[in-house]
Amino acid sequence: MQFFSLKTRIVLGEGSLSYIKSVAKKHSRVLIFSSKSMRVHGFLNETMNYVEDANAEVEAITGVPAEPSYEYVESIMPKVREFQPDLIVALGGGSVIDVAKAVKVFYDAPELKFEEVAFISRFEKPKPIPKLKTPLIAIPSTSGAGSEVSAASVLKKGDIKYNLVSFEIAPEFAILDPRLPRTMPKEVARNSGLDVLVHGIEAYTTTAATPFSDAMAIKAIKLVYKWLPLSVQGDEKARENVHYAATMAGIAFLNARLGLCHSLSHKAAWIAPHGLLNAIFLPYVMEFNMRSEYARKRYAEIARELGFNTAQELIEVIREFNEMLGVPKLSELVSEEEFLSKLDEMSEKAYHDPLINFNPVEPSIEEIKELYKRAFYD
């Protein structure tokens, strides 16, 4: 028996940010989490004006860190509780949305302890998150994470990245206004777009994929393959298409999950941005997965959708795509000494990553170590 679910209502199109006024009319106290860039580009002000037009009180917390942590969430909880919002809005990239999701958990269920509900290993079983009442609107400004529809939040505590996973934290609404991703710098557009491509390919090849998640994954892959090079150059239509592809891929992995490539990049997060690491590791993970007949079949299906024939061709196409977009080698991002000093720790942690459970081939710690080394020395 399989399931396909989507909790989030999606609103899209030029100027769709104004929809927030319709939602805010049903609420009295609206708390907005915003990235600095959304404040600078005027979108925070626009959002606050829509809320005020709906006769709701509004408060904003800006400057959410790029690497969200539980310590940061803990530091802002007194302000959140003092304001007592009945609607939470996340305006920014995946980090902002992840913070808003975590705030929703500990605001609605203050009795919960972080360590009870967050987890780092597939061999742990966290306490389920109870029913939460405060609705969340996600308004992504970058086109990659898929956090606007996903049921997960990734937060650091100390140096360790934890996962919060529950349908309770999936946003009630996602507003996809293509004006927002037009503000992305080229490098952010590239890295986040590459993340979408990996989301699509991994969601299509997990052991939990369904015909419904497949449809979203394939459409996202095709859109990114066609439009990302133009998006990096700032083309407005391309930015819009990649923005929608990010959410489609998010719907795909919400249901089908992800795989080994993400496990590797999560534990190497100290080296470079997440999307860039995913792009670097992807061809090596695909080669590793080729021992599975199921994975070979699925890669070949993706290849045919892009106008090629075989799984092996797809791997070469991915390498060429990376090269065209200027994706560096892993060895250009970190010194050999530093890489080797953390290799054992990264490999051990990646082996425990929950997403390994959905990869078409289960790797050993030694095989994970070899994949890291191949990516570095190739």
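For all residues, glycine too, the Cβ spot is worked out from N, Cα and C.
Annotated features, as they stand in Swiss-Prot:
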- D195, H199, H262, H274: Fe cation binding site (BINDING)
- D195 to A: Disrupts the overall structure of the enzyme. Lack of acetaldehyde reduction activity and displays weak ethanol oxidation activity (MUTAGEN)
- H199 to A: Disrupts the overall structure of the enzyme. Retains 10% of ethanol oxidation and acetaldehyde reduction activities (MUTAGEN)
- H262 to A: Disrupts the overall structure of the enzyme. Displays weak ethanol oxidation and acetaldehyde reduction activities (MUTAGEN)
- H266 to A: Disrupts the overall structure of the enzyme. Displays higher acetaldehyde reduction activity (134%) but lower ethanol oxidation activity (36%) (MUTAGEN)
- H274 to A: Disrupts the overall structure of the enzyme. Retains 20% of ethanol oxidation and acetaldehyde reduction activities (MUTAGEN)
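Projection of Swiss-Prot feature records onto the structure.
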residue: D195; record: mutagenesis position; Cβ contacts under 8 Å, 6 or more apart: G144, A145, A246, H274, G275, N278, A279
residue: H199; record: mutagenesis position; Cβ contacts under 8 Å, 6 or more apart: G146, A217, A220, A246, A249, G250, A252, F253, L258
residue: H262; record: mutagenesis position; Cβ contacts under 8 Å, 6 or more apart: V198, E202, N278, D353, L355
residue: H266; record: mutagenesis position; Cβ contacts under 8 Å, 6 or more apart: V154, K161, H274, A350, D353, L355
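The DSSP secondary structure for H274 (mutagenesis position) is helix. H274 (mutagenesis position) has a Cβ environment of 21 other Cβ atoms inside 10 Å.
Note: the Fe cation site is recorded as D195, H199, H262, H274; in the same chain, G144, A145, V196, V198, L258, C261, S265, G275, N278 also have Cβ atoms within 8 Å of that site's Cβ centroid. Mapped onto three states, the DSSP output places H262 (mutagenesis position) in helix.
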